[in-house]
Amino acid sequence: MALLAMHSWRWAAAAAAFEKRRHSAILIRPLVSVSGSGPQWRPHQLGALGTARAYQIPESLKSITWQRLGKGNSGQFLDAAKALQVWPLIEKRTCWHGHAGGGLHTDPKEGLKDVDTRKIIKAMLSYVWPKDRPDLRARVAISLGFLGGAKAMNIVVPFMFKYAVDSLNQMSGNMLNLSDAPNTVATMATAVLIGYGVSRAGAAFFNEVRNAVFGKVAQNSIRRIAKNVFLHLHNLDLGFHLSRQTGALSKAIDRGTRGISFVLSALVFNLLPIMFEVMLVSGVLYYKCGAQFALVTLGTLGTYTAFTVAVTRWRTRFRIEMNKADNDAGNAAIDSLLNYETVKYFNNERYEAQRYDGFLKTYETASLKSTSTLAMLNFGQSAIFSVGLTAIMVLASQGIVAGTLTVGDLVMVNGLLFQLSLPLNFLGTVYRETRQALIDMNTLFTLLKVDTQIKDKVMASPLQITPQTATVAFDNVHFEYIEGQKVLSGISFEVPAGKKVAIVGGSGSGKSTIVRLLFRFYEPQKGSIYLAGQNIQDVSLESLRRAVGVVPQDAVLFHNTIYYNLLYGNISASPEEVYAVAKLAGLHDAILRMPHGYDTQVGERGLKLSGGEKQRVAIARAILKDPPVILYDEATSSLDSITEETILGAMKDVVKHRTSIFIAHRLSTVVDADEIIVLDQGKVAERGTHHGLLANPHSIYSEMWHTQSSRVQNHDNPKWEAKKENISKEEERKKLQEEIVNSVKGCGNCSC
């Protein structure tokens, strides 16, 4: 029984962490057993058994755990039962709610259609040769000119050796005679050093100038592509981001942008120039030495290229495995560090290290395969080139014996082939790295092709709104996250301008969904939503979201200063305006007491601040935004009573003469609302003022109010435990069974 209680508590804590960390996978220690000697239930079995609905607890599990349930563990087990709903969702996402969790894709382009390589290259060339940047096109043209000069100088080098050797032979009568040492040394030094030195220096000069000129083109392309991807990701709808893990997405973008620079250089300065040089060398050999030399050269190069391409394609799968392992390792590290406190709570440092090491081991295995196959590729390339070079040299020696070629021709042929071997060796590397870079870039360009589900209509007009006209109206709105599971069923209500309206209801009634629909994170399947008398689907998203401020339940801050996070509400605001909203939110004095004042770093996700301080920052920056409409999505539900009262006092000053909608769980926070709307099963069940709704003792609101009030009283009443003892076991069992069944009606991760 103790084991059951321990795991129940762990599940409940894990469920809470899963709710908050919607962009990361939850780390939960496997369940060893339910209790005693009964059947053992593993996490994957829980997911497999829930066939009817992914979030349901199997009836067999309910029965077994109920039979082994002790009286003292009822509350803990109830929390655990709710948390059990999470397990199947980790395997497969069935809920797309605003803060729902689920199986996030470690592959950022999972479920997306790949972009063809030719389209990637075409898109790349559009950045290399931009129509709106003549200065960059001029740089590309100049770079190509320097490239041609460098290749020409490379071809000249073997000819320098040929003419030097031939002239020396002529001076000594067909045989190289070193009897006259001064003349010989002078002639060789002059011919080789001047010709070779000038050619090599010229080639190096052209290459370096080319790199310097083209550098701005490459960096500009990288910057523009990275910016476009980043902006596009922000424009995608919430559903896309809820199905992707942040760590994997970040790594994919990083690898893709790094691959851009390499592919740009490879396409413009390696692959095409190598092809040009191969044709040039083959033509020279055909003209100077005969068709046999050209055929052997082309045959060697063709075999070399075919072997390189075939082996590289085979090796590509190992790079894909490395990327996947790299993504998994990155996700594990980021998720574990973001959940630092949770790891400490359960003493799971070693478990996290072992889990992380498992991904690293997978990466190591794939990397070793890649390294060993690379050695095989390099040896094969060297063998093919050596065979071709040997054949060419044999043909050249036969030509010298026959008198059709000179010793200088032998030197020239050898020099041309060795000159060609440098880019050929690099060709293998370029092809391998280009293939790998294209794999990395595929995700980047695939993301750019993803179309958002929430977008402006053609020629959408900006929202015309003022605080005096900021009415909010829902007209027969129907909405469901998953087909067949309705969240809102024909809901209709209106919030007059400048009024405070509260929306309350039980879990799963659709309260938070209203916020997401009004902010257009989602579109209703039926019905319309109006703001200032205008259908929000007919106005631009930018103007709509500028007019609506949101104070979320879990305020997440940027890893920056307090001042930066406050200023984020309106980045053009003056320091005086920032200080004013901080005072209005009751935060100014607390900030001044900090060692660095407004320059205090808040830490990752604002974890250096208390919950109350984070909520006040969220309220302050919403005020700084100065929207006509403010939405409070259970903004104080996670705070203690004292902090809640302080923040509610600050809110009263904020909402004066401003349209405000409060999504509330604690009814005590909305007693002063102009109107309270009670939702039940996705419909407006009741509406009225606090006192008006309490006047009906059988109303849903009245029952909720008295239930919450009795909980507070019972919490402080020392006789409550004695009263519990008088409740019969049978009544307790029936009550708990009913609560368990009710707890699994929703998805368990959100308010649906």
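Cβ coordinates come from backbone N, Cα and C, glycine included.
At each noted site, the model still has the original residue.
As written in Swiss-Prot, here are the features:
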| type | residues | note |
| --- | --- | --- |
| DOMAIN | 140-436 | domain 'ABC transmembrane type-1' |
| BINDING | Arg315, Thr316, Arg317, Phe318, Arg319, Asn378, Phe379, Gly380, Gln381, Gly428 | glutathione binding site |
| MUTAGEN | Glu433 to Gln | Loss of ATPase activity stimulation by [2Fe-2S]-(GS)4 cluster stimulation. Loss of the ability to couple MgATP binding with stimulation of ATPase activity at the nucleotide binding domain. Loss of [2Fe-2S]-(GS)4 cluster transport |
| MUTAGEN | Glu433 to Asp | Significantly increases ATPase activity by [2Fe-2S]-(GS)4 cluster stimulation. Increases affinity for Mg-ATP. Does not affect affinity for Mg-ATP in the presence of the in the presence of [2Fe-2S]-(GS)4 cluster. Does not affect [2Fe-2S]-(GS)4 cluster transport |
| DOMAIN | 472-706 | domain 'ABC transporter' |
| BINDING | Tyr481, Gly505, Gly506, Ser507, Gly508, Ser509, Gly510, Lys511, Ser512, Thr513, Ile514, Val515, Arg516 | ATP binding site |
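For the domain 'ABC transporter' (472-706), the model's pLDDT averages out at 86. Farthest C-alpha pair in the ATP-binding residues Tyr481, Gly505, Gly506, Ser507, Gly508, Ser509, Gly510, Lys511, Ser512, Thr513, Ile514, Val515, Arg516: 19 Å apart.
If you take the Cα of Gly506 (ATP binding site) and the Cα of Gln381 (glutathione binding site), they are about 70 angstrom apart, rounded to a whole number.
Each residue contributes its Cα atom, and for Glu433 (mutagenesis position) and Arg317 (glutathione binding site) those atoms are 13 Å apart. Spatially, by CA atoms, the binding-site residues Arg317, Phe379, Gln381 include one closest to Ile514 (ATP binding site), and that is Arg317. Across the structure, Arg319 (glutathione binding site) and Tyr481 (ATP binding site) place their CA atoms 37 angstrom apart. Most buried of the binding-site residues Gly506, Gly508, Gly510, judged by other Cβ atoms within 10 Å, is Gly510. Between the CA atoms of Arg315 (glutathione binding site) and Tyr481 (ATP binding site) there is a gap of 42 Å, rounded to the nearest whole number. Phe379 (glutathione binding site) sits 57 Å from Tyr481 (ATP binding site), taking the Cα positions as reference. DSSP assigns Ile514 (ATP binding site) to a helix in the three-state reduction.
Within the set of binding-site residues (Phe379, Tyr481), the lowest number of other Cβ atoms found within 10 Å of a Cβ is recorded at Phe379. Cβ packing within 10 Å was compared across the binding-site residues Arg317, Arg319, Arg516, and the lowest neighbour count falls to Arg317. In the three-state DSSP scheme, Arg317 (glutathione binding site) falls into the helix class. Annotated pair Arg317 (glutathione binding site) and Arg516 (ATP binding site), C-alpha to C-alpha distance, rounded: 41 Å. Here the Cβ of Gln381 (glutathione binding site) has 22 other Cβ atoms within 10 Å, regardless of which shown protein chain they belong to.
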